[in-house]
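Below is one structure, written out as structure tokens; comments come after it.
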Amino acid sequence: MKTRTQQIEELQKEWTQPRWEGITRPYSAEDVVKLRGSVNPECTLAQLGAAKMWRLLHGESKKGYINSLGALTGGQALQQAKAGIEAVYLSGWQVAADANLAASMYPDQSLYPANSVPAVVERINNTFRRADQIQWSAGIEPGDPRYVDYFLPIVADAEAGFGGVLNAFELMKAMIEAGAAAVHFEDQLASVKKCGHMGGKVLVPTQEAIQKLVAARLAADVTGVPTLLVARTDADAADLITSDCDPYDSEFITGERTSEGFFRTHAGIEQAISRGLAYAPYADLVWCETSTPDLELARRFAQAIHAKYPGKLLAYNCSPSFNWQKNLDDKTIASFQQQLSDMGYKFQFITLAGIHSMWFNMFDLANAYAQGEGMKHYVEKVQQPEFAAAKDGYTFVSHQQEVGTGYFDKVTTIIQGGTSSVTALTGSTEESQF
């Protein structure tokens, strides 16, 4: 076990590494170690994911940027890994709608239990672990052309932190302990938080938002994981703020007040740039939530951030809340992500891809199945396309194998001394028909 002094010296040395260039911490290594306790459990999956995410953002991604899809189940994330996606995005919106611990359906307004997103992070990582165990038990190892690196970095949504700085600190720890590689926090008032594409958004003062970023970074340091921290601002659209106490915000406050006591602000890109610049020293990536897929607005934000913080990594939400073909032509849509990457937006994601694909595909199947010729539509819409996708690496046609039946047959056989008459795949329809 390392002594307190050894931990402090090790942490001080770590903070001099290139990984932390440009990152501000308004606390000391002594402060961090003081909060750890004598035993600090390792968070292996979070460590691996954070390191992998950092490498992907610095030259190892296939396209020169990460383009991610939202997932809300372990199975969705598993299929993303098989298909070649490099990181998983886990949005609070999807968790609110269909994957929260209240077992209810909510809008994206922080109404669900705060530990719901960490629970889904854990669920996804458990699926990755099982898939890895299955291929490993089959003798498939790194270097084998059949090998899939299932442990994708998970970028998780902490919303507005579900409260104050202590809530943000505890939520960040929970995300890391569940295995998240990166976590984002936004600058809205948690008690009335909204989806970035809803109205009625209320900002907190800039310094309060910074303190939540500090809380999140401190939590990562206490756990000993180089978790990537993403700072999101909703200031492009939000025209309310809780207080006029922060001089940094004064140029945007109109003087008008609402019946709730909030102050009106001048929403827009200048307010968003102001906040992005304030957050940049405390975060690994900066994200400006926008109302439309606007390349010129994205360029203005990127240029302003990079004028003061050259090379600062940026994130962009390629949201399903945008009507893409209403805003852009097909050629621009096709080149949209590459153009963003050229501006420095190295993490791009479709927040609600998982829930839209899941709900639409089920509706499409159910509509045909209910109205038409029954099994014909299941075969045409699901089973035959699954068979056709096998050439691209899709394997869920053999659904028993996919979820681990063969793996647990091996467990049974080992326990029973090498032979068993009760293994599940032998004699199954999957064995005989697929």
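Each residue, glycine too, has its Cβ placed from N, Cα and C.
Note that this is a predicted model, so its numbers are computed, not measured.
Here is what Swiss-Prot records for this protein:
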| type | residues | note |
| --- | --- | --- |
| BINDING | SER91, GLY92, TRP93, GLY196, HIS197, ARG232, ASN317, CYS318, SER319, PRO320, SER321, THR351 | substrate binding site |
| BINDING | ASP157 | Mg(2+) binding site |
| MUTAGEN | CYS195 to Ala | Large decrease in activity |
| MUTAGEN | CYS195 to Ser | Large decrease in activity |
| ACT_SITE | CYS195 | active site, proton acceptor |
| MUTAGEN | ALA219 to Cys | Isocitrate lyase activity is reduced compared to the wild-type |
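Distribution of Swiss-Prot features across the structure.
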residue: SER91; record: substrate binding site; contacts (Cβ under 8 Å, 6+ apart): GLY70, LEU72, ASP157, THR351, LEU352
residue: TRP93; record: substrate binding site; contacts (Cβ under 8 Å, 6+ apart): ASP108, ASP157, CYS195, THR351, LEU352, ILE355
residue: HIS197; record: substrate binding site; contacts (Cβ under 8 Å, 6+ apart): GLU289, SER291, SER319, SER321
residue: ALA219; record: mutagenesis position; contacts (Cβ under 8 Å, 6+ apart): ALA168, PHE169, GLU170, MET172, LYS173, ILE176
residue: ASN317; record: substrate binding site; contacts (Cβ under 8 Å, 6+ apart): GLY196, TRP287, GLU289, THR290, PHE349, THR351
For SER91 (substrate binding site): DSSP state (helix, strand, coil): coil
Largest tally of Cβ atoms lying within 10 Å of a Cβ, found at which of the binding-site residues SER319, SER321: SER319
Neighbouring C-beta atoms (10 Å sphere around the C-beta of ASP157 (Mg(2+) binding site)): 25
Three-class DSSP secondary structure - ALA219 (mutagenesis position): helix
